[in-house]
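Report on the following structure.
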Amino acid sequence: MTTTRYRPTWDLALDPLVSCKLCLGEYPVEQMTTIAQCQCIFCTLCLKQYVELLIKEGLETAISCPDAACPKQGHLQENEIECMVAAEIMQRYKKLQFEREVLFDPCRTWCPASTCQAVCQLQDVGLQTPQPVQCKACRMEFCSTCKASWHPGQGCPETMPITFLPGETSAAFKMEEDDAPIKRCPKCKVYIERDEGCAQMMCKNCKHAFCWYCLESLDDDFLLIHYDKGPCRNKLGHSRASVIWHRTQVVGIFAGFGLLLLVASPFLLLATPFVLCCKCKCSKGDDDPLPT
């Protein structure tokens, strides 16, 4: 005869809760997900939103643990990602992963024809000079270095083409076309497509910030002064009020940091002699001969 041990109902409320490092909420273990590589644990909802955001924005292909202080610097495996996102998001993740593999593979390159987008194989990987590459899909023959139509006996142009329009090959690239929907990053030359939004662009590959219209660097232009003058004036794509609010926030951050430094400077001046005195005493104690 088997007996079942009775468990009081009030014991159910004493089940341990686990804290999520993302939302700081406490949840039962059943609502948590553990990353296999580093054993960090988060609530399933937060981890799912984190993974979906990175994939939708195309920020990362190797999705790292959300904990910045993770001792093992773990990453989510593909099967873990597949269990928590929808099929279309997983398809986008695999596409981004493949694009990154081709980008860093010296044996492969993309066909520059905007209507093709096939992956082409380089014949001689060890060859340092430009070589002809023929796309097996559209049969276009192009240069492995500048991606223009193959030019035997001629060097590559000094200025690499940076924009092109849909339906055109790299031989018909536009150099100063403001309305071109696809351009190259001025720094790493990766193709970037802009559907809509503001003209301040950031390359997802090298994190370089630049103006979409003139390709000038915006890495140090925190206040977006570039759009107050010149040919790109008022082309940012945001209202004047939002630009003023952005500048107010940036100035506030710098002013707050300066104020903090100003308040802390007297304490630093007072503490400096004390620190120097302690160091002198320590060095003097090390130099004293040992008693015999």
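Note that Cβ sites are derived from N, Cα and C of the backbone, with glycine treated the same way.
Following the DSSP three-state reduction, the secondary structure of Cys20 (mutagenesis position) is coil. Looking at Swiss-Prot, the entry for mutagenesis of Cys20 to Ala says: Complete loss of ubiquitin ligase activity and auto-ubiquitination; when associated with A-23.
Quoted from Swiss-Prot, the note attached to the mutagenesis of Cys23 to Ala states: Complete loss of ubiquitin ligase activity and auto-ubiquitination; when associated with A-20.
Cβ neighbours within 10 Å of Cys143 (Zn(2+) 3 binding site), excluding its own Cβ and spanning all shown chains: 21. The Zn(2+) 3 binding site feature in Swiss-Prot is assigned to Cys143, Cys146, His151, Cys156.
All chains included, 12 other C-beta atoms sit within 10 angstroms of the C-beta of Cys206 (Zn(2+) 4 binding site). Swiss-Prot lists Cys185, Cys188, Cys203, Cys206 with the feature Zn(2+) 4 binding site.
Taken from Swiss-Prot, the feature active site applies to Cys198, supported by sequence analysis. Shown in sequence order, Leu236, Gly237, His238 are the residues of the chain, 6+ apart in sequence, with a C-beta less than 8 angstroms from the C-beta of Cys198 (active site).
According to Swiss-Prot, the feature Zn(2+) 5 binding site maps to Cys211, Cys214, His226, Cys232. Residue environment of Cys232 (Zn(2+) 5 binding site) contains 17 other Cβ atoms, counted within 10 Å of its Cβ in all protein chains.
Recorded in Swiss-Prot as a mutagenesis result, Gly252 to Leu carries the remark: Preserves membrane localization but is defective in self-association and ubiquitin ligase activity; when associated with L-256. In this structure, Gly252 (mutagenesis position) is part of a helix by DSSP.
The 10 Å shell around the Cβ of Gly252 (mutagenesis position) contains 10 further Cβ atoms across the protein chains shown. Quoted from Swiss-Prot, the note attached to the mutagenesis of Gly252 to Asp states: Preserves membrane localization but is defective ubiquitin ligase activity.
Sequence-distant neighbours of Gly256 (mutagenesis position) (same chain, 6+ apart, CB under 8 A from its CB) do not exist here. Quoted from Swiss-Prot, the note on mutagenesis experiment Gly256 to Leu is: Preserves membrane localization but is defective in self-association and ubiquitin ligase activity; when associated with L-252.
Within 8 Å of the centroid of the Cβ atoms of Cys143, Cys146, His151, Cys156, where the record puts Zn(2+) 3, the same chain has further Cβ atoms from Pro130, Phe142, Thr145, Lys147, Ala148, Trp150, Gln154, Gly155, Pro157. Rounded to a whole value, the Cα-Cα separation of Cys203 (Zn(2+) 4 binding site) and Cys232 (Zn(2+) 5 binding site) is 19 Å.
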